[in-house]
Amino acid sequence: MLRLSAPGQLDDDLCLLGDVQVPVFLLRLGEASWALVEGGISRDAELVWADLCRWVADPSQVHYWLITHKHYDHCGLLPYLCPRLPNVQVLASERTCQAWKSESAVRVVERLNRQLLRAEQRLPEACAWDALPVRAVADGEWLELGPRHRLQVIEAHGHSDDHVVFYDVRRRRLFCGDALGEFDEAEGVWRPLVFDDMEAYLESLERLQRLPTLLQLIPGHGGLLRGRLAADGAESAYTECLRLCRRLLWRQSMGESLDELSEELHRAWGGQSVDFLPGELHLGSMRRMLEILSRQALPLD
């Protein structure tokens, strides 16, 4: 299968925990050592914890938690599950770590996660964000997680200004967060998610294209991709970003407003993420992206 999207074991060392649309990945590093990748949404705390406990008998053996970026749907579990993992170290970029020390940034993460709670749902006890056991990682740094797990940190800005990805050279596996955008499950292509800077977004995709041919590509939403979907992922995402730029500039040349195309993208793309991305927020994010592209895309003439 080109796409693995069911919770459970994905590879001999890899499991998907929780909801496939906002998953947490579990890496078996050795007989008594584990790592998590991606930080999910707060609503799924007990779901992810239950899945974790099916695979890990002793939570003190979870030693690392790798986070790609600061957005609410990639770190929402941290204050709820870190207190249950006494030996865990959270690894994220310096900018991500700083965001968790910002009262305003934390308020946004908590507010957006509260909007996703089920009826009558209450969140478990949490620690303070600034009490998380974090360590900042840098671009190019090698993370020696275990004897068979050596992952490289690669800066991948553009979607956000703090984004990093994690590359396992041994397995040619890339945990890419939202750096490539959102994988369109109906069409098999990438939908751009440029929420910070278009030039940085494209530069990141160019950099990822220079990696050895990937065997596994693991975005922050939707599961694991294999075959050509993995090998050509960064190239496809680059092409689709330029395609959207051309589409936007053409529509503007015809006198259409950003609002019209924002609404169109929201109607076409919003359904896939509706369970964790409220409609109003999705529409606003489409508008934000088009504003960025409008400012930075090369003109048609």
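Placed from the backbone N, Cα and C atoms, the Cβ positions cover glycine too.
Under the heading Fe cation 1 binding site, Swiss-Prot lists His69, His71, His159, Asp178, citing experimental evidence as support. Sequence-distant neighbours of Asp178 (Fe cation 1 binding site) (same chain, six or more apart, CB under 8 Å from its CB) are Thr68, His69, His71, His74, His159, Ser160, His163, Leu193, Pro219, Gly220, His221, listed in sequence order. According to its DSSP assignment, Asp178 (Fe cation 1 binding site) is coil.
Counted within 10 Å of its Cβ, the other Cβ atoms near Asp73 (Fe cation 2 binding site) come to 23, all protein chains included. Taken residue by residue with DSSP, Asp73 (Fe cation 2 binding site) is part of a helix. Taken from Swiss-Prot, the feature Fe cation 2 binding site applies to Asp73, His74, Asp178, His221.
Looking at Swiss-Prot, you'll find the mutagenesis Glu182 to Ala noted as follows: Strong decrease in kcat with S-(4-nitrobenzoyl)mercaptoethane as substrate. In this view, Glu182 (mutagenesis position) is surrounded by 21 other Cβ atoms within 10 Å of its Cβ, with every protein chain counted.
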Within 10 Å of the Cβ of His71 (Fe cation 1 binding site), how many other Cβ atoms can you find? Include all protein chains, please.
24
Fewest other C-beta atoms within 10 angstroms, as judged across His69, His74, His221, which are the binding-site residues:
His221
